[in-house]
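Q: Sharing a structure, written as structure tokens. Questions coming.
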Amino acid sequence: MDSLLGCGVSAAAREPVPRYLTSQPRVSEVAMQSAPLEQPAKRPRCDGSPRTPPSTPPATANLSADDDFQNTDLRTWEPEDVCSFLENRGFREKKVLDIFRDNKIAGSFLPFLDEDRLEDLGVSSLEERKKMIECIQQLSQSRIDLMKVFNDPIHGHIEFHPLLIRIIDTPQFQRLRYIKQLGGGYYVFPGASHNRFEHSLGVGYLAGCLVRALAEKQPELQISERDILCVQIAGLCHDLGHGPFSHMFDGRFIPRARPEKKWKHEQGSIEMFEHLVNSNELKLVMKNYGLVPEEDITFIKEQIMGPPITPVKDSLWPYKGRPATKSFLYEIVSNKRNGIDVDKWDYFARDCHHLGIQNNFDYKRFIKFARICEVEYKVKEDKTYIRKVKHICSREKEVGNLYDMFHTRNCLHRRAYQHKISNLIDIMITDAFLKADPYVEITGTAGKKFRISTAIDDMEAFTKLTDNIFLEVLHSTDPQLSEAQSILRNIECRNLYKYLGETQPKREKIRKEEYERLPQEVAKAKPEKAPDVELKAEDFIVDVINVDYGMEDKNPIDRVHFYCKSNSKQAVRINKEQVSQLLPEKFAEQLIRVYCKKKDGKSLDAAGKHFVQWCALRDFTKPQDGDIIAPLITPLKWNNKTSSCLQEVSKVKTCLKF
């Protein structure tokens, strides 16, 4: 049976099927859609009110009117709700109703029933079976009308539950249409025009694909429709907190504008999600679709951000939204354990598509072989106590493909995400925003004014902050913004800071606390025969980039568990040596790129020599790339340093301390 349900078939056919229903073919989509379809009205945007009003709570036992049954989401129906529906349609014979009760046929299984299956279950009357199938088909058709379809260039036609549509049709979510996925990368890769909006749709969809496949393969996990909805919502909303130009905002701008603020976009995402729910009054809508807001909002936020700082009292399980028996649900959207999650799957496929780069990872194959296994851990405080945790595992033969996945991630970082000019443009936009920050006003809650850097403190203000701020500053008539405008005009005219070259530390990596003083080091590393040009620290930009497999210097596969065909319940680990001798020895490295803000030939010649001298003093690798310094590399002897050179390093570091 195909385990990739939800990745190309109708939403009604994505539900787990009981064993007694798997021997016969499913009802075709054609049969399910045989009833005449009315042309649906256009879905409204941003007003928070979809065409179909939210249903009453999924417990339908108290419902009697036809319209009430038509408008409820049958995926939330329990067996008793199915019996209530059948009674309402005239099937009042206890024997027939008991068939549905005894076999625990929930609403999600109704689309898979046909005459043969009903006969196998014990519905003997042909007339009764035909009448029952007709009722179920009408019900299935109404459910299809509730779902909305998006034509996505990556995943094809993807369907979303009405609750997800309510979330999508809010100003807070629509804001993602105006935030570039790759920030300044669009100025280097002309195809990289995609935004956080479509990526978020893709992650929400893939989250549903994976969790439904697990629910079908392993019904004993008791994954409910409520769980599935929450996982999809987390996927949909995981990037709500991104600022202008995506990672540029929380990775470069905020650390420089507010160095005391340890803020990341994940924090912004959970705050924006709360604002989205409250300002659009979605808690009642969530209840109407079977969610429990008090628990499920916490669960959704935990999937995005990770466990709370303060764990649950007297418990080894750090989460509050779901118990430890459903620990695997936290590994779908943002996998803190090993980094294998649907967020990566979508941006691999989507970014490669728009960048014109080949994507070699097939997420559908991973879903095909994914299953949940229980892993035992010994608790450090008490070696005798063993904690059992359920993890998403893959077949042992897939280990090579997972190494390829992380290699793909590394390649994307090298070729696109950390492209030397993409990063440079992000740096220049950051410089412009820092110049503009004191003079830009954004109206927030109760009319309070915020700056670009303080909008993260108020979600109403942050909702208004998108990539559009670039054009607002560029075209402003405020003379106070002239410096910022000059930088932005230089970006548009391709008059960029000059790239000098790239190097790497041979031994210890540069620590974060050292980053700020690196330009001073370069400025002070003046060679003996340097041109008579004075260069200051502010003339240099030193960009330190850490490239890894997603877990700093650790091998992420060491934290992945596998199962074998002979025993699908036992989780095992696979060492790197068991896979291949050609796999990397190190899983992280540091790149150091240096740029110069001055652009005249004399200054650039001097800056190049400063950079080469600095690399020699710090015992970094010979600089590569930068045309300006290429002729200067050969004469220097990196491996035979004199004591005076080492003394110079000490002098430079000593000066910088004061």
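Glycine is no exception: its Cβ is also placed from the backbone N, Cα and C atoms.
Here the original residues are kept at every noted site.
In case it's useful when we look at the structure, here is the feature table from Swiss-Prot:
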- 77-142: domain 'SAM' (DOMAIN)
- Phe109 to Leu: In LCH mutant; abolishes formation of the tetramer and deoxynucleoside triphosphate (dNTPase) activity; when associated with C-112 and H-143 (MUTAGEN)
- Phe112 to Cys: In LCH mutant; abolishes formation of the tetramer and deoxynucleoside triphosphate (dNTPase) activity; when associated with L-109 and H-143 (MUTAGEN)
- Arg143 to His: In LCH mutant; abolishes formation of the tetramer and deoxynucleoside triphosphate (dNTPase) activity; when associated with L-109 and C-112 (MUTAGEN)
- Leu182, Asp239, His247, His265, Glu266, Tyr347, Asp351, Tyr417: dGTP 1 binding site (BINDING)
- 196-348: domain 'HD' (DOMAIN)
- His199, His238, Asp239, Asp343: Mn(2+) binding site (BINDING)
- Thr634 to Ala or Val: Increased ability to restrict LINE-1 retrotransposon activity (MUTAGEN)
- Thr634 to Glu: Mimicks phosphorylation state, reduced ability to restrict LINE-1 retrotransposon activity (MUTAGEN)
Q: Could you check the binding-site residues His199, His247, His265 and say which one's CB has the fewest neighbouring CB atoms inside 10 Å?
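A: Output over binding-site residues His199, His247, His265: least Cβ neighbours within 10 Å is His247.
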Q: Compare the C-alpha of Glu266 (dGTP 1 binding site) with the C-alpha of each of the recorded positions Phe109, Phe112, His199, Asp343, and give the closest one.
A: Asp343
Q: Of the recorded positions Phe109, Phe112, His199, His238, which one has its Cα closest to the Cα of Tyr347 (dGTP 1 binding site)?
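A: With Cα distances computed to Tyr347 (dGTP 1 binding site), the winner among Phe109, Phe112, His199, His238 is His199.
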Q: Give me the CA-CA distance between Asp343 (Mn(2+) binding site) and Asp239 (dGTP 1 binding site), in Å, as a whole number.
A: 10
Q: How many angstrom lie between the most widely spaced Cα atoms of the dGTP 1 binders Leu182, Asp239, His247, His265, Glu266, Tyr347, Asp351, Tyr417?
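A: So the maximum pairwise Cα distance among the dGTP 1 binders is 20 Å.
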Q: What's the CA to CA span in angstrom from His265 (dGTP 1 binding site) over to His199 (Mn(2+) binding site)?
A: 15
Q: Please report the distance from the Cα of Asp239 (dGTP 1 binding site) to the Cα of Phe112 (mutagenesis position), rounded to the nearest angstrom.
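A: Here the two Cα atoms lie 36 Å apart.
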Q: Quick one: pull the CA-CA distance for Phe112 (mutagenesis position) versus Leu182 (dGTP 1 binding site), whole Å only.
A: 42
Q: By DSSP, what is the split of the domain 'SAM' (77-142) into helix, strand and coil residues?
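A: In the domain 'SAM' (77-142), the DSSP-based counts are 49 helix, 0 strand, 17 coil.
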Q: Around the Mn(2+) site formed by His199, His238, Asp239, Asp343, which additional residues qualify by having Cβ within 8 Å of the site's Cβ center?
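A: Neighbours within 8 Å of the Cβ centroid, excluding His199, His238, Asp239, Asp343: Arg196, Ser200, Val203, Gly235, Asp346, Tyr347.
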Q: Rounded to a whole number, how many Å is the Cα of His238 (Mn(2+) binding site) away from the Cα of His247 (dGTP 1 binding site)?
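A: About 14 Å separates the two Cα atoms.
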Q: Return the residues near Leu182 (dGTP 1 binding site), defined as same-chain residues 6+ apart in sequence whose C-beta is under 8 angstroms from its C-beta, sorted by sequence, else 'none'.
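A: Residues satisfying the criterion: Phe189, Ala192, His194, Ser246, Asp351, His354, Leu355, Ala416, Tyr417, Ser422.
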Q: Which one of these binding-site residues, Asp239, Glu266, has the sparsest Cβ neighbourhood, judged by other Cβ atoms within 10 angstroms?
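A: Least crowded of the binding-site residues Asp239, Glu266, by Cβ count within 10 Å, is Glu266.
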